[in-house]
Amino acid sequence: MVEVRHSIPCEETKRLELSLSQQTYSQQYASIYFARLTALRPRITEAASKKWPDKQRLERVLDVKSDEDCWVVATAYMTTALKPNVMNDVTQLHTIVTTTEESPYVSPEDAASGDIEYALEDDYGRIDCSGSFLYDAGVVTGVVLAVLGHEDEQGRFVVVDVCFPGIFSHSIPMTTDESQAQPEYIAAVSGLGLSNDGIEGIQVHQLVDFLRGTLPHVSSFSPSSIKRLIILGNCLAPSIEIADSASASVPIGKKKVKRYGYDTSAYNPNPTFQLDNFLDQVCSSIDVTLMPGPYDYSSTILPQQPLHPALLTKSKVWLGSSLQTVTNPTWLSLGNHFVLATSGQNINDLRKYHPKKSSLQCMENTLLWNHITPTSPDTLWCYPFTDKDTFVMEEMPDLYLCGNQPKFGCKTVINEGNRIQLVSVPEFRKTGVLVLINMHTLNVEIIQFRPMSVKAETPITS
């Protein structure tokens, strides 16, 4: 018998949806950097004034001095030999290729030495930096920060310290209630990876049965305590080109690319049908929040737009009731908590600059920087906003979810009385992991689905 359960109220508080009438691409991307600098400058100025009260602040990077340390607020720009260049892509391939590969932007040799080229830029100009301090501090292109230092004989700025906006206080303090006898959970999953072969994995079937309450309970855990499932993108596997008899004899690299229109021979509807069936089954007993990822049929640039109802032939009947489609990234008001959720592109791109950093470290950095995706639009595509950078954080989340990560992890960040739970959600197709968050305490545990078993892990409260 399928379990039907009451839900936790969920509202998308900051819907980053772009209507067709709003979308114009004639403007330059410089505007988004200026908007970002304008929004974050007051916060950083306040933080830096407290950190360096006896140091002189200069209004422009071009005014830095050589005889004494001073500090300025600017946007960092990072140059590496392996970083993709869209102009080179267009010149060499006459097309634009999506950057979803895991290849890093920084070579191991450069990462070990810290010998990375940086520049600092504001409204008035740009100055080059020397030393490895910025790379050691985790700085990437697009981060707005205050830097303390002086100009050397070569006219480069020598950085001796940095200051970020930092984690600021919640406008509404988070409340937790550990006295509740019956815990209520939300479940988070990412990277279902439904594929072109049309064969659903046993793990996906187990997940459906578990969420519907038709799979034997795991230990003392009851699926009825799960009130909502959040799918953090990549429901579909990466597209694989389907070779046909006409193209099989064409040597690799010689096949003519179709530049206009859509090549219908390369489309396989099976993954979409599988996703539709999955949602139709799960939504009959539990509320679902569905976010697109880089492999799903949504816009390529951030913020990715919600999946179109036309893709969901069967499950669209649940839209407006138990099925909620959201943008990527998105802000959710979930019960008494404020949730920031992403499909993981922002964190995966940061790890390409700093391969040795974990997903949780990169997530914490975005909080310190007050920006969800600082590498946009340089190496992570986004819409060319003009008047406002919509990825600047105006609030701090209580819960920060990031999907499609290499492994599961969670960390509680405490700063000035704020408690923020960070959760990196791994790809389900590779790990079989379903993450559960107790909405009374924000403690985290996982359930792992395997072909022959379902295993509940020890609750994690760190």
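Any Cβ shown, glycine's included, is placed from N, Cα and C.
For all the noted positions, this structure keeps the original residue and models no substitution.
Just so it is clear, the model here is predicted, and its values are computed rather than measured.
According to Swiss-Prot, the protein carries these features:
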- G293 to S: Loss of function and does not bind cdc27 (MUTAGEN)
- W381 to R: No loss of function and binds cdc27 (MUTAGEN)
- D389 to G: Loss of function and does not bind cdc27 (MUTAGEN)
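Between the C-alpha atoms of W381 (mutagenesis position) and D389 (mutagenesis position), the distance comes to 14 Å. Between the CA atoms of D389 (mutagenesis position) and G293 (mutagenesis position) there is a gap of 21 Å, rounded to the nearest whole number. Around the Cβ of G293 (mutagenesis position), the same chain contributes S190, G191, L232, G233, N234, C235, Q304, N328, S343, G344, Q345, G403, N404, each under 8 angstroms and 6 or more positions distant in sequence.
The 10 Å shell around the Cβ of W381 (mutagenesis position) contains 17 further Cβ atoms across the protein chains shown.
In this view, D389 (mutagenesis position) is surrounded by 25 other Cβ atoms within 10 Å of its Cβ, with every protein chain counted.
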